[in-house]
Amino acid sequence: MATVPVYCVCRLPYDVTRFMIECDACKDWFHGSCVGVEEEEAPDIDIYHCPNCEKTHGKSTLKKKRTWHKHGPGQAPDVKPVQNGSQLFIKELRSRTFPSAEDVVARVPGSQLTLGYMEEHGFTEPILVPKKDGLGLAVPAPTFYVSDVENYVGPERSVDVTDVTKQKDCKMKLKEFVDYYYSTNRKRVLNVTNLEFSDTRMSSFVEPPDIVKKLSWVENYWPDDALLAKPKVTKYCLICVKDSYTDFHIDSGGASAWYHVLKGEKTFYLIRPASANISLYERWRSASNHSEMFFADQVDKCYKCIVKQGQTLFIPSGWIYATLTPVDCLAFAGHFLHSLSVEMQMRAYEVERRLKLGSLTQFPNFETACWYMGKHLLEAFKGSHKSGKQLPPHLVQGAKILNGAFRSWTKKQALAEHEDELPEHFKPSQLIKDLAKEIRLSENASKAVRPEVNTVASSDEVCDGDREKEEPPSPIEATPPQSLLEKVSKKKTPKTVKMPKPSKIPKPPKPPKPPRPPKTLKLKDGGKKKGKKSRESASPTIPNLDLLEAHTKEALTKMEPPKKGKATKSVLSVPNKDVVHMQNDVERLEIREQTKSKSEAKWKYKNSKPDSLLKMEEEQKLEKSPLAGNKDNKFSFSFSNKKLLGSKALRPPTSPGVFGALQNFKEDKPKPVRDEYEYVSDDGELKIDEFPIRRKKNAPKRDLSFLLDKKAVLPTPVTKPKLDSAAYKSDDSSDEGSLHIDTDTKPGRNARVKKESGSSAAGILDLLQASEEVGALEYNPSSQPPASPSTQEAIQGMLSMANLQASDSCLQTTWGAGQAKGSSLAAHGARKNGGGSGKSAGKRLLKRAAKNSVDLDDYEEEQDHLDACFKDSDYVYPSLESDEDNPIFKSRSKKRKGSDDAPYSPTARVGPSVPRQDRPVREGTRVASIETGLAAAAAKLSQQEEQKSKKKKSAKRKLTPNTTSPSTSTSISAGTTSTSTTPASTTPASTTPASTSTASSQASQEGSSPEPPPESHSSSLADHEYTAAGTFTGAQAGRTSQPMAPGVFLTQRRPSASSPNNNTAAKGKRTKKGMATAKQRLGKILKIHRNGKLLL
């Protein structure tokens, strides 16, 4: 039977509950209590030798400490920071001098520290009670020792102990700590600060002060039968040895604290809970090296308060303090929540939650205590309303803060985090609603009482003082309407001359002190309504009105530009008896108004563009309007009137053409005086402009930036007699200069007529020219040779009908000359058939002419051909701009990048493959030459089709456009033909996609419109001699059985439009839905381009 191994000098088996250490010599294990080694000391031992091995191997050696500035008494390196709590830190802290706490600590006898005293004076500063007499505090006799604490609390009680030198917490039994306390050789500095003994036998020896019992929420409002037990924070025992130090902290939950020193002495380092100090504390506490920074060095003042034996110190909510124990000390303490500083308690609680601090003196169930207090306040409000009394102001303010906290805790996203502390059987939503109602009733009642008090006083000074206090700080509310000022100033003008001194109040050299925070809080709560009440009650008194007008006039004159100096002369008088009393108040308001005007002007200039210096006077004129001076317009913005100015200066009525719409787009963009959002500083608040500048329209404008880039590299344009060379000067060019559009080019005689009648022919031509211009951007003479001569000849005739200028360049024998000739045709074509396009397309034509170096001889040579193409000037084209806000951008998106079927993207690199020289006709385009030429060709080819149809079956005679479905046109456009057609690949004239798509679009228009306009027919017959015969005769010779591809489209789809019989029959029929107007028909026809290229 194996024996159980034994260890240590006591030769006992291994015990898991006892600390043991191994000897490095004999490798045996020893209990720490048997060999005198504490568990906390073991990490510092490098080599341990048991008592038996010490005789042969020597004593144990400790680790070499390299951070004496942190944990040891040795010399500290100058480079490394001092650790808080180390011996070097304590030494420096003792030698440092601090401001005396006499300035902030109130010394009050215990008998005077009552509830009435606290409500009257508040509890915002520490209170030191020299003796416990009259305080109601019960503590043991001074002969009470630490050993007595062990006896009454229990030696096995586990306590949290702070290692001061390392600023770390550990747990020990009370017996072990008491043994350490009475030991003569203290190797460490240990501190017990959170021994709560309210549930032990020692609780009967200690009772908190009476004032704490009366103020504490937990003592008064927490039900005894609640499911959650009361927080045990009222009775703490502090056992601190010499040089114990607790770093700066805020008590958990923002609770107030009381300390009574039974034995020894304690030193408190107190810091006010100002907003800046709390922010600094939060930043310091969240730093990883906060234990190496003394927080008192970061604030303006830290007060030193020494509490000696028998004294009691009360520390209010939110105060940041640290404690030092110069000698061994035994003290008692407690924490409590109260209604005198609810706001500070809530703020400290939020800071604690953000920092996620694990304080040793945690206030458990803080939110539960707040809920119980809220329920009590609701009952108190109801009782006060029934009795006709008013609750104290601090309770009303505390109820508002609590109700706001309740709302935040019960929000949907935060409820899961806070519902654990919600008391049982509570209806939070109902409590919040009822409490808000009672608060509102209480505030209304208090405001109703206030005018009565003012009436009893019946003094001008009192009225003026109330008016000054309750006047809101907003410059808008402080300024009456301009019309009221003018009326009063007219009446007061005679008094102005007599009173030179009181009217012009001198500017004080130093600004007066701002009002205290409690006053501003009251002003925030009901400032607006209080102001109204005070104005109504004080309106009959003339001195008040004079004073207000005098101040308002001076404030306005300082806000106005220097040229408005008339306001300085009309100064209102103030009676002599009121000048002495009110001069300081007026100066205060004057400083406030002056600061606001300067800050507003500073923000305006900071956020404005360079032209803002020219616009500031106009804006200040508008600010003087009655709208800006309206008292009810509390939240009006600085540039709210700028919107009115913009609406007056909006675009004039312009042509509905495409570039007319683009010009409107340019003019719509207001000339900005500031950035997209203007922030106006108003006492530290930022207000956002109600009408921001819309930047959305800038994105499409950048799409046209390639036109500007093109202009930068173009050669100097050639001066021509028929084109205005000064067209580059635009009256309404934008500041950025990304797109310049000529608006001064002289149009033709018929241009204004068509412009006024809403014609869109100009816009369509401009679209074609823009498309041609983009399509020809990257062509050069060496890119690729042209197509065969027969193909060029056929396509040239077709494009001369359509006036598609860019593709002429691919038909010339010499590549570069063809480009110049095509641009010449483009320039003259726009001049001849301007119809409203002269103003908008002039600059693009000049750019095109400048790039291709137009020859004047070629220009005259092609003039006759173009004259024959444009004989339909009496035709009125309906506008297409209603499809999109910016049709030029929509139509550009329909273009193709190359000969592929992919749609054109404006952001992609423009460079179509050769020999294609032009883009297909874009959506919204209608060119008269295409209609007339193709209609005439269709008329001739339809007769040939009629002769062929006699030899065919009866089913083919019934072929009409009414029976032709969209699938027919789709299949034809995809390259399939009917029985009378041939594949498009066999026809040489169909090798250019631009010409085929142009012809197909117009042919589809004729075929799908059963009742075309009569102008179209007359024009097509008149132009048939040139367009049809001159172009197609050679191509159609000997091929009567196989007509050309354009004829295929027109023959299959247009017999009703070309045949007189079908035309007469069609007039009797009702037009199709969506095909009544030319605009509808054209829009329907142009959709065939979306499926890809057309093969004829």
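Placement of Cβ uses the backbone N, Cα and C atoms for every residue, glycine included.
Original residues fill every noted site, and no substitution is shown.
Positions annotated as 2-oxoglutarate binding site by Swiss-Prot: THR193, THR246, TYR259, LYS266, TYR321, THR323. Counting every protein chain shown, the Cβ of TYR321 (mutagenesis position) has 21 other Cβ atoms within 10 Å.
Secondary structure at ASP251 (Fe cation binding site), as computed by DSSP, is coil. Sequence annotations record features per position, and here Swiss-Prot assigns Fe cation binding site to HIS249, ASP251, TYR321 based on experimental evidence.
Look at Swiss-Prot and you will find 197-353 tagged as domain 'JmjC', backed by sequence analysis.
Sequence-distant contacts of TYR7 (mutagenesis position), defined by Cβ-Cβ distance under 8 angstroms and a gap of at least six in the same chain, are PRO13, TYR14, MET20, ASP28, TRP29, PHE30, HIS31. As a published mutagenesis entry, TYR7 to Ala appears in Swiss-Prot alongside the note: Abolishes binding to H3K4me2 and H3K4me3.
When Cβ atoms from all protein chains are considered, those within 10 Å of TRP29 (mutagenesis position) total 15, not counting its own. Record note (Swiss-Prot) on the mutagenesis of TRP29 to Ala: Abolishes binding to H3K4me2 and H3K4me3.
Among the mutagenesis experiments that Swiss-Prot reports, HIS249 to Ala is described with the note: Abolishes demethylase activity. A sphere of 10 angstroms centred on the C-beta of HIS249 (mutagenesis position) encloses 18 other C-beta atoms.
In the three-state DSSP assignment, the secondary structure recorded for TYR321 (mutagenesis position) is strand. According to Swiss-Prot, the experimentally introduced change TYR321 to His is described as follows: Does not alter iron-binding nor activates histone demethylase activity.
Quoted from Swiss-Prot, the note on the mutagenesis of SER757 to Ala is: Abolishes phosphorylation by PKA and activation of demethylase activity; when associated with A-899; A-954 and A-1056.
According to Swiss-Prot, the mutagenesis experiment SER899 to Ala carries this note: Abolishes phosphorylation by PKA and activation of demethylase activity; when associated with A-757; A-954 and A-1056.
Per Swiss-Prot, mutagenesis SER954 to Ala is noted as: Abolishes phosphorylation by PKA and activation of demethylase activity; when associated with A-757; A-899 and A-1056.
For SER1056 to Ala, Swiss-Prot lists a mutagenesis experiment annotated as follows: Abolishes phosphorylation by PKA and activation of demethylase activity; when associated with A-757; A-899 and A-954.
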Original post:
What Cα-Cα separation, expressed in whole Å, is found between HIS249 (mutagenesis position) and THR323 (2-oxoglutarate binding site)?
Top reply: 10
Original post:
With every protein chain in view, how many other Cβ atoms are within 10 Å of the Cβ of ASP251 (Fe cation binding site)?
Top reply: 25
**OP:** Specify all same-chain residues, apart from the site residues HIS249, ASP251, TYR321, whose Cβ lies within 8 angstroms of the center of the Cβ atoms of the Fe cation site, ordered by sequence.
**Re:** PHE248, ILE250, ALA257, ILE315, TRP319, ILE320, ALA322
**OP:** Could you pull the average pLDDT for the domain 'JmjC' (197-353)?
**Re:** 93
**OP:** Could you check which of the recorded positions (TYR259, LYS266, TYR321, THR323) sits closest to ASP251 (Fe cation binding site), going Cα to Cα?
**Re:** TYR321
Subject >> CB-centroid shell, 8 A cutoff, 2-oxoglutarate site THR193, THR246, TYR259, LYS266, TYR321, THR323, site residues removed >> reply: LEU238, CYS240, PHE268, ALA322, THR325, ALA333
**OP:** Going by DSSP, give the three-state secondary structure for TYR259 (2-oxoglutarate binding site).
**Re:** strand
